[in-house]
Amino acid sequence: MSKERGLISPSDFAQLQKYMEYSTKKVSDVLKLFEDGEMAEYLQGDAIGYEGFQQFLKIYLEVDSVPSHLSLALFQSFQTSYCSEETVKRDVVCLSDVSCYFSLLEGGRPEDKLEFTFKLYDTDRNGILDSSEVDRIIIQMMRMAEYLDWDVSELRPILQEMMKEIDYDGSGSVSLAEWLRAGATTVPLLVLLGLEMTLKDNGQHMWRPKRFPRPVYCNLCESSIGLGKQGLSCNLCKYTVHDQCAMKALPCEVSTYAKSRKDIGVQTHVWVRGGCESGRCDRCQKKIRIYHSLVGLHCVWCHLEIHDDCLPAMGHECDCGLLRDHILPPSSIYPSVLASGQERKVSKTSQKTTDDLNLSTSEALRIDPVSNTHPLLVFVNPKSGGKQGERVLWKFQYLLNPRQVFNLLKDGPEPGLRFFREVPDYRILVCGGDGTVGWILETIDKANLPFVPPVAVLPLGTGNDLARCLRWGGGYEGQNLGKILKDLEASKVVHMDRWSVEVIPQQTEEKSDPVPFQIINNYFSIGVDASIAHRFHIMREKYPEKFNSRMKNKLWYFEFATSESIFSTCKKLEESLTVEICGKPLDLSNLSLEGIAVLNIPSTHGGSNLWGDTKRPHGDIHGINQALGAMAKVITDPDILKTCVPDLSDKRLEVVGLEGAIEMGQIYTKLKNAGHRLAKCSEITFHTTKTLPMQIDGEPWMQTPCTIKITHRNQMPMLVGPPPRSSNFFGFLC
């Protein structure tokens with residue numbers, strides 16, 4: 001077997017990661033087979049030979065065979081980097097080294113990956129990287145940059161300067177501490193060395209099957225795909241082909257970031273033939289005859305559509321069109337190693353420390369947004385709203401830079417927040433339900449961001465009470481996303497209150513369900529309302545197919561309310577519950593309640609208003625509420641409560657009493673206006689003496705006797721949509 005030595009190439013590493021994406025096996029699963037299972041025969045002490053290594057890869061990657069060039073390159077890489085002279089002579093590799101490497105790739109901590117790579121290049125095992133070892137690192141970085149299609153002609157001196165900067169004490173060598181410090185703050189070492197591989201713009205189309213309701217022509221063979229027939233369309237550039245033409249298609253034109261200094265700051269048009277859905281030229285305003293052949297051009301960034309003949313009249317520079325306020329053009333994103341030395345020095349003091357290690361592709365790229373714009377960070381939950389989430393995901397990937405759009409099912413919101421961390425004046429759009437919004441807000445809370453961005457909501461699925469209150473509607477129904485983005489551009493910021501919930505259980509043998517959240521964004525309830533929600537939740541978990549529309553949900557809710565009214569599980573609630581508002585007891589003795597709701601926003605259960613409508617007093621409502629709040633932390637006077645309007649930024653909660661399940665069902669189905677207004681306050685405490693149903697933001701649970709304290713936590717900037725346009729002339733007068 002050849003003893004050619006060398007590190008695994010970037011392309012081989014990319015192929016390895018692709019295999020790992022589709023495998024469900026863990027390293028621990030494979031090790032068991034080698035230690036005491038069917039693969040034990042391949043063990044030679046604590047090492048395995050090439051044949052055993054191939055078996056390891058086949059089992060771990062769940063494939064029938066691994067390309068010989070890949071398995072050989074990996075095997076030789078382990079021999080070069082990790083093994084002693086003895087193991088090299090025996091033509092084996094240490095199984096512990098192999099398992100350690102793949103464990104790190106599975107999801108190891110960044111600091112572990114950094115330490116691992118340090119030892120990989122420290123070939124003489126003296127604990128420092130000398131000049132020859134640093135040169136070896138630079139060579140590997142150059143290979144990686146070439147694989148990523150960066151302009152390598154300008155890169156070598158930059159990398160040499162960067163490696164000098166890592167030598168913080170000027171000793172002429174790099175210690176492990178200096179290596180870890182650099183990787184944790186300013187230098188994307190893992191990406192540059194090929195251990196993080198999501199940077200490649202590889203020219204591959206992101207195909208999705210599409211059935212075309214009107215004549216469309218194949219970008220490759222230029223013949224008709226057929227009316228009502230299915231073809232393939234690229235999510236990123238709208239390049240469209242027959243299924244059988246996809247293998248021969250030209251590479252995707254979309255490059256998501258600048259790969260050379262000369263490309264930074266100047267965005268040019270990227271024209272793709274066809275895709276002119278409007279049928280009208282944005283240059284001459286005449287029709288584009290799209291029904292007869294493959295004609296016209298569209299720009300993937302500004303989305304202008306023009307005749308082929310109008311191209312010479314168009315300038316080279318692209319301003320990103322109507323959505324420029326939201327878009328990060330490729331010219332605004334570039335490898336951080338291409339930043340000047342001064343910029344890197346500044347970022348050393350502004351970015352994270354080794355105590356906050358969480359490296360990813362985001363550290364490899366730097367964002368320098370176009371001035372006077374508000375780049376949009378989009379989070380999409382593809383599971384929300386059936387298939388709506390998936391459609392919204394690929395639509396935004398076309399309308400914006402794909403690097404602005406994050407699939408929450410992949411890695412959650414953290415990668416997106418890290419990527420935008422240093423961007424000024426950006427906004428966030430959350431595409432999902434109230435639960436998804438809560439997840440994003442909680443992550444922002446924990447992220448310790450230098451700038452807390454305002455958050456807008458594109459509601460998917462049912463419910464969506466927060467989106468309703470912020471004027472984004474009760475659910476996305478296929479509206480034009482470009483128009484929604486223009487509405488977002490015109491939105492206003494409101495600082496929404498958020499509340500902490502502390503549940504202190506009493507000593508009891510009963511076991512409580514886990515509390516779903518520690519923060520209230522929408523509402524908290526105890527009693528009949530939560531009991532109905534709990535039944536609804538259990539049934540939906542068992543039979544999700546029965547809860548796939550708003551109308552079905554309303555009917556099911558009404559049915560559960562009816563059955564709850566028969567059993568009255570929360571009757572005489574005041575006998576097992578006491579309430580304190582700002583330290584003062586709330587008198588419930590004259591009321592026959594089966595539930596209490598604490599509201600941060602006026603909408604619950606998909607649009608129900610438990611507080612009810614308020615006759616508008618003369619003057620500014622927000623000002624009146626503030627005046628009332630200034631007079632007293634607690635408002636319980638019924639006459640004053642009649643004039644109080646819910647305000648999600650007044651640091652006050654509305655407390656509502658509910659008589660029973662029938663009343664709750666009537667409110668939910670709009671047959672009754674509201675419950676009983678009990679109080680408006682800034683702090684509330686419940687003491688319970690028996691197990692009761694409770695819910696936070698629509699997530700119910702059964703709670704054993706306890707004390708519950710609700711206090712103000714903070715405020716989060718949220719974006720409120722523009723007011724709805726009036727549908728008649730007289731509406732302008734209101």
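Note: Cβ is positioned from N, Cα and C throughout, glycine not excepted.
The domain 'EF-hand 1' annotation in Swiss-Prot covers 109-144.
The Ca(2+) 1 binding site annotation in Swiss-Prot covers Asp122, Asp124, Asn126, Glu133 and rests on sequence analysis. Secondary structure at Asp124 (Ca(2+) 1 binding site), as computed by DSSP, is coil.
The annotation domain 'EF-hand 2' is assigned in Swiss-Prot to 154-189.
Cβ contacts within 10 Å of Asp167 (Ca(2+) 2 binding site), excluding its own Cβ and spanning all protein chains shown: 18. The Ca(2+) 2 binding site annotation in Swiss-Prot covers Asp167, Asp169, Ser171, Ser173, Glu178.
Experimental mutagenesis is annotated in Swiss-Prot for Lys248 to Arg, with the remark: No significant effect on diacylglycerol kinase activity. Following the DSSP three-state reduction, the secondary structure of Lys248 (mutagenesis position) is helix.
Under the heading of mutagenesis, Swiss-Prot lists Lys383 to Asn and annotates it as follows: No significant effect on diacylglycerol kinase activity. In the three-state DSSP scheme, Lys383 (mutagenesis position) is classed as coil. The Cβ of Lys383 (mutagenesis position) has 17 other Cβ atoms within 10 Å, all protein chains considered.
While the structure shown retains the original residue, Swiss-Prot records the mutagenesis experiment Lys395 to Asn with this note: No significant effect on diacylglycerol kinase activity. Secondary structure at Lys395 (mutagenesis position), as computed by DSSP, is helix. A simple way to gauge crowding: the CB of Lys395 (mutagenesis position) has 17 other CB atoms within 10 angstroms, across all the protein chains here.
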- Task: Using the centroid of the Cβ atoms of Asp167, Asp169, Ser171, Ser173, Glu178 as reference, list every other same-chain residue with Cβ within 8 Å of it (recorded Ca(2+) 2 site), in sequence order.
- Result: Ile128, Ile166, Tyr168, Gly170, Gly172, Val174, Ser175
- Query: Least buried of the binding-site residues Asp122, Asp124, Glu133, Glu178, going by other Cβ atoms within 10 Å?
  - Reply: Asp124
- Task: Compare the Cα of Ser173 (Ca(2+) 2 binding site) against each of the recorded positions Glu133, Lys383, Lys395 and report the nearest.
- Result: Glu133
- Per-residue Cβ crowding (10 Å cut-off), top of binding-site residues Asn126, Ser171, Ser173: Ser173
- Item | Three-state composition of the domain 'EF-hand 2' (154-189), taking helix and strand from DSSP | 24 helix, 2 strand, 10 coil
- Determine which residues of this chain, when Asp122, Asp124, Asn126, Glu133 are set aside, have a Cβ within 8 Å of the centroid of the Ca(2+) 1 site's Cβ atoms, and list them as they appear in the sequence. Tyr121, Thr123, Arg125, Gly127, Ile128, Leu129, Asp130
